[in-house]
Amino acid sequence: MDTPENVLQMLEAHMQSYKGNDPLGEWERYIQWVEENFPENKEYLITLLEHLMKEFLDKKKYHNDPRFISYCLKFAEYNSDLHQFFEFLYNHGIGTLSSPLYIAWAGHLEAQGELQHASAVLQRGIQNQAEPREFLQQQYRLFQTRLTETHLPAQARTSEPLHNVQVLNQMITSKSNPGNNMACISKNQGSELSGVISSACDKESNMERRVITISKSEYSVHSSLASKVDVEQVVMYCKEKLIRGESEFSFEELRAQKYNQRRKHEQWVNEDRHYMKRKEANAFEEQLLKQKMDELHKKLHQVVETSHEDLPASQERSEVNPARMGPSVGSQQELRAPCLPVTYQQTPVNMEKNPREAPPVVPPLANAISAALVSPATSQSIAPPVPLKAQTVTDSMFAVASKDAGCVNKSTHEFKPQSGAEIKEGCETHKVANTSSFHTTPNTSLGMVQATPSKVQPSPTVHTKEALGFIMNMFQAPTLPDISDDKDEWQSLDQNEDAFEAQFQKNVRSSGAWGVNKIISSLSSAFHVFEDGNKENYGLPQPKNKPTGARTFGERSVSRLPSKPKEEVPHAEEFLDDSTVWGIRCNKTLAPSPKSPGDFTSAAQLASTPFHKLPVESVHILEDKENVVAKQCTQATLDSCEENMVVPSRDGKFSPIQEKSPKQALSSHMYSASLLRLSQPAAGGVLTCEAELGVEACRLTDTDAAIAEDPPDAIAGLQAEWMQMSSLGTVDAPNFIVGNPWDDKLIFKLLSGLSKPVSSYPNTFEWQCKLPAIKPKTEFQLGSKLVYVHHLLGEGAFAQVYEATQGDLNDAKNKQKFVLKVQKPANPWEFYIGTQLMERLKPSMQHMFMKFYSAHLFQNGSVLVGELYSYGTLLNAINLYKNTPEKVMPQGLVISFAMRMLYMIEQVHDCEIIHGDIKPDNFILGNGFLEQDDEDDLSAGLALIDLGQSIDMKLFPKGTIFTAKCETSGFQCVEMLSNKPWNYQIDYFGVAATVYCMLFGTYMKVKNEGGECKPEGLFRRLPHLDMWNEFFHVMLNIPDCHHLPSLDLLRQKLKKVFQQHYTNKIRALRNRLIVLLLECKRSRK
């Protein structure tokens, strides 16, 4: 009879001459022959399996072959250290795509009590998409079920086997019945992989336990039985570890101690592995970014050199940035005069002559402040004060007055500590005074002289550069009203501008809003541009450890009255990210609705109450960005974070325009000097948290833009020209009026009446369950996809946006990144608008708008899966220029982006859709902006996002108009504030406000002069002045809903200027912006 050794020699000789494609098949037949003919010769089988592994270890063809994996697992049954053996297989790539390997590995770890490690092994198999996948997922679910059942300590103790006893039993019975014993061992080990133990092994194991017992001594009670079968006596346990002095530990206590030590070690090992993987990924990505930045630097250097050689000197002078140059003092005085009404110019003189007669209403106002802050219900009943007719101004914030002319000099040397609530932002707190939008340049070298605020940009001295970074940002933080007994008297104005700047630099006192009250403001430095928390439009976050420097667009101080010093407002860490979004559709931070006065409660602590009763002649309308509607004497606020509402008495009307009576109507003279506050309230205005995450209201005061008058005849005749070239043509006369197009009931009715419901879309999935828990650094099942959530991009009150990945996390090339917009309650409207927009647009235009891949609707929320944009919003790009010498975006880029915006809105309107929420942080930059090389489309990569406020005009009768105010957006159009009907005008205004942000780095405020709306900061030193005057005149002065300007004609005029001046420069400007974006992205890692 042939022996196995002889057959093996024959096999080896055969394999040397074998030329087939499957050598493993020959080995398989030989091993089967050995198992059938020599079942008891286990030692030879182990040697044969070891020889087989060495033969095929380096052959990648068989690494995931089921036959080879099965032999590896069979060899593992005879291995003493299974965990090390499985790691050896995995590190050599054997079985990485095979489910049996992971199941066997996890089964061994589970038997050892290493449940967390076992779970990690199964998860790794699922991530690697091991086959068969269904079987692996089933075993993972069974493992989780067993895990929940073994949480009780008693169950954990009874379910864990005594491995030493099993080994001893096997050794005792090995000679008496070796065949059956080995079969039992094989079955037991197989049961660890499958979770099922055969009854035969149970029976034999029970019989063996009756033979061997555990004793405190090192010898078994039935030692004679062991001696008969010539088996060495094995010590069951170490007495030194259990018996210590007079006390004795139990096995459970010893096992628990070892388990805790092993668990801590495994946790440390896992953390170290995770850290190394993350470090390698970051290093790889940083290397790619560095290579790309080096290439861009080289291209930028080459383009700049060529552009400097071809640039005429005259052209350079015409394009000097307005923030960096300024006329002489004499020219400033000459330019200042036409900007102010006659009453304003006479006010300082009159106040100097009789300073104690100027503020006759100060005591009543001071009392009204205290009453309003302590008891809002009482303050609302106080009658309005006498209007300050002599102090009406056109300034964007307030006029400065004083009781004593000498107090200016006195305040220059005195610093009054702020006693109000401190706002903790970052590592330090700056305390400055809230100022007007006069560009007051602090220059402390001028000494103690009185001054008048300057209305134009001063010369770029060293002090000016310091002041620009200082003053520019003090309006960039929210106002928290505090109870105050401050009744300091007003400060007077003088004619010397420089002394006022010096006084402003050193003193923390400032007069109140509209020249009535004083406000103490503290400048916060720990959060960035337009930041109101992690908001859902996932702009690119700024680095957390940003060096101290010039403030950026959106930083604001906290304005309040002096109050008791113990009150403190906690700092919100979410404000360290500039991924902002305005206008979440379900935003509760809304102004009061006339239809539901019962929704409002009494005033709360965070309610921002007016510092004084504003006279009707002084303020026409005050609007806080996105959150606030101001009334004539009282203001209303909804705190969306706590859903606490603060409103005036229920008897009054809530709309600021509807509230006015005919007696309160402004005369034409006073109206021409009043201001429409379109994006920020006065210092006494209402403040709320814009993004539902804190008490921040992102509002700005224009401190850098010089105020100048337009030539009276500069834009004569433009009205007729633009109205004749309307892009939408003449709209039919409205035959249908809708109050609020964003009403939840109306939207539900519109969605219910669709001929093709949203639920019928192929990429819409409805789940009859609640929204799963979605957290960073976790994975969850979304339909048939296993999604891994990386981190939170932005967060609002009702929506969070996460960056997620589908696919292998370790495979950087094949993994697909996207965003998850999670909303509670569900919001199918935004998905409907996005889908309709893609259907109505031409395929070549779809890349300019955000695309949703799918929508998952749950019972209590929704998840929208959309395209990921990696380089932040246009708002972030605007802020990046704050740390550059020019401080604002270059003109070439502004015109390029403006042309792209006009084209986007034209396409949206052609689809009969109103976006409804145009603003800088709803334009986002993707990879296309870095990769595109088209000469004619250098603003490619810019996309429009956030369709939650959009309106589908096809669902309404033709010519429908709306009357509601866009209460969830700070960019309210002129028609809303003047109580006129509107439809497409809201997008026109949004584009104008966004372009203004790019030009000046501040929010736009509009004034009405003689019935014509103009941006408050105009543009005396701005290049292409005529073009921008015409642009803002067309976008802000739309007669009605029937005659809309032509966006295409306006875009062609911008294109003409662009081609004349910036064709040779735009690529260098774009490359520089790319470098800034890449550096910003790398710095936040």
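In case you wondered, yes, glycine gets a Cβ from its N, Cα and C as well.
If you check Swiss-Prot, you get these features:
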{"type": "DOMAIN", "residues": "11-182", "note": "domain 'BUB1 N-terminal'"}
{"type": "MUTAGEN", "residues": "L122 to G", "note": "Loss of interaction with KNL1"}
{"type": "MUTAGEN", "residues": "A130 to S", "note": "Partial rescue of the spindle-assembly checkpoint activity. Increased rate of chromosome congression errors. Impaired localization to kinetochores and loss of kinetochore binding of CENPF, SGO1 and BUBR1 but not of MCAK, MAD1L1 or MAD2L1"}
{"type": "MUTAGEN", "residues": "E536 to A", "note": "Loss of ubiquitination and CDH1-dependent degradation; when associated with A-535 and A-537"}
{"type": "MUTAGEN", "residues": "T609 to A", "note": "Diminished interaction with PLK1"}
{"type": "MUTAGEN", "residues": "E626 to A", "note": "Loss of ubiquitination and CDH1-dependent degradation; when associated with A-625 and A-627"}
{"type": "DOMAIN", "residues": "787-1085", "note": "domain 'Protein kinase'"}
{"type": "BINDING", "residues": "L793, G794, E795, G796, A797, F798, A799, Q800, V801, K821", "note": "ATP binding site"}
{"type": "ACT_SITE", "residues": "D917", "note": "active site, proton acceptor"}
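Structure coloured by features recorded in Swiss-Prot.
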| residue | record | DSSP (3 states) |
| --- | --- | --- |
| L122 | mutagenesis position | helix |
| A130 | mutagenesis position | coil |
| L793 | ATP binding site | strand |
| A799 | ATP binding site | strand |
| D917 | active site, proton acceptor | coil |
Cα proximity to A130 (mutagenesis position), best match among recorded positions L122, L793, E795, V801:
L122
When a 10 Å sphere is centred on the Cβ of A799 (ATP binding site), how many other Cβ atoms does it contain?
26
Measure from the Cβ of the residue listed as 'active site, proton acceptor' and count the other Cβ atoms within 10 Å, all protein chains considered.
28
Rounded to a whole number, how many Å is the Cα of D917 (active site, proton acceptor) away from the Cα of A799 (ATP binding site)?
16
For A799 (ATP binding site) and L122 (mutagenesis position), what Cα-Cα distance in Å is obtained after rounding to a whole number?
32
Protein Cβ atoms within 10 Å of L122 (mutagenesis position), excluding its own:
25
In whole Å, note down how far the CA of L122 (mutagenesis position) lies from the CA of V801 (ATP binding site).
29
Report, as a single number, how many Cβ atoms besides its own are within 10 Å of the Cβ of E795 (ATP binding site).
24
